[in-house]
Amino acid sequence: MFSSTYLLAIIALAVSSVFAAGPTAVPLGTAGNYAILASAGVSTVPQSVITGAVGLSPAAATFLTGFSLTMSSTGTFSTSTQVTGQLTAADYGTPTPSILTTAIGDMGTAYVNAATRSGPNFLEIYTGALGGKILPPGLYKWTSPVGASADFTIIGTSTDTWIFQIAGTLGLAAGKKIILAGGAQAKNIVWVVAGAVSIEAGAKFEGVILAKTAVTLKTGSSLNGRILSQTAVALQKATVVQK
């Protein structure tokens with residue numbers, strides 16, 4: 001009987017030989033400079049660990065909650081023991097507000113770019129139940145909620161791309177993970193989600209989330225990629241690493 005590692009190697013070879021490299025990458029613009037970017041608020045239940053910058057606009061710094069912020073001497077950014085990088089908000093000193101306005105605009109543009117791509121390679125595949133599945137490069141589209149109650153694999157090379165268009169909600173069950181195989185990289189995986197996103201306790205998520213609404217990472221969960229939300233991001237002792 002073949003091992004799972006051997007089978008994944010065979011699938012990786014098939015992907016590189018048969019499937020296209022995936023859709024054209026989504027241009028994030030200056031929104032890509034942030035591990036977390038949101039419009040309405042970013043909250044944490046300490047201790048969370050964020051590697052990268054956190055930006056908030058048009059909401060003010062009072063909506064950066066749970067971080068115990070320390071303002072810089074310039075008044076243009078703050079720091080937190082939970083964040084490796086700067087935190088900025090719309091009411092900070094010049095030029096921060098204009099930088100954030102541009103980033104928020106770029107986030108909206110990226111969302112539209114990803115959400116309106118046509119001609120999906122995979123339409124309503126697995127009816128949105130991704131647990132146990134293997135996903136090659138391509139453009140995926142669902143008009144319903146998408147979730148995983150078991151681990152699943154995203155497989156492809158380091159230059160391949162994925163766009164997952166989701167009209168409903170997105171969820172990853174507690175303790176489950178997305179496995180990257182064949183060299184696939186989180187920075188090349190885009191989840192464009194119209195509904196709420198919930199990464200349950202202890203789950204491990206991979207990719208860039210472009211969210212129309214709220215994103216929640218529950219206790220002990222982690223994300224490699226970025227969270228770009230048009231409303232709010234809530235972390236509960238979670239880890240976010242910008243990729």
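Each Cβ is built from the backbone N, Cα and C atoms, and glycine gets one as well.
What you see is the original sequence, not a version with the noted changes.
Quoted from Swiss-Prot, the note on the mutagenesis of ALA40 to Thr is: Has 46% thermal hysteresis (TH) activity of that of the wild-type. Has 25% thermal hysteresis (TH) activity of that of the wild-type; when associated with S-232. The DSSP secondary structure for ALA40 (mutagenesis position) is coil.
The DSSP secondary structure for PRO145 (mutagenesis position) is coil. Sequence-distant neighbours of PRO145 (mutagenesis position) (same chain, 6+ apart, CB under 8 A from its CB) are GLY128, ILE166, GLY168, THR169, LEU170, GLY171, GLY195. Annotation of the mutagenesis experiment PRO145 to Ser in Swiss-Prot: Has 58% thermal hysteresis (TH) activity of that of the wild-type.
Listed in Swiss-Prot as a mutagenesis experiment, ALA167 to Asp is described as follows: Has 63% thermal hysteresis (TH) activity of that of the wild-type. Annotation note: ALA167 (mutagenesis position) sits in a coil segment as assigned by DSSP. Cβ-based neighbour count (10 Å, all protein chains) for ALA167 (mutagenesis position) stands at 16.
Quoted from Swiss-Prot, the note on mutagenesis experiment GLY171 to Asp is: Has 81% thermal hysteresis (TH) activity of that of the wild-type.
Counting only residues at least six positions away in the same chain, the Cβ atoms of GLY147, ALA148, ILE178, SER198, ILE199, GLU200, ALA203, PHE205 sit under 8 Å from the Cβ of LEU172 (mutagenesis position). Listed in Swiss-Prot is the mutagenesis experiment LEU172 to Val, annotated as follows: Has 66% thermal hysteresis (TH) activity of that of the wild-type.
Among the mutagenesis results in Swiss-Prot, SER198 to Asn has the note: Has 63% thermal hysteresis (TH) activity of that of the wild-type. The residue drawn here is the original one. The Cβ neighbour count for SER198 (mutagenesis position), using a 10 Å radius over every protein chain in view, is 19.
Per Swiss-Prot, mutagenesis ALA232 to Ser is noted as: Has 32% thermal hysteresis (TH) activity of that of the wild-type. Has 25% thermal hysteresis (TH) activity of that of the wild-type; when associated with T-40. Annotation for ALA232 (mutagenesis position): same-chain Cβ neighbours under 8 Å, separated by at least 6 residues, are ALA38, SER39, ALA40, GLY41, VAL42, SER43, PHE63, ALA214, VAL215.
Set side by side, the mutagenesis positions ALA40, GLY171 differ in how many other CB atoms lie within 10 angstroms of their CB, and the most is found at GLY171.
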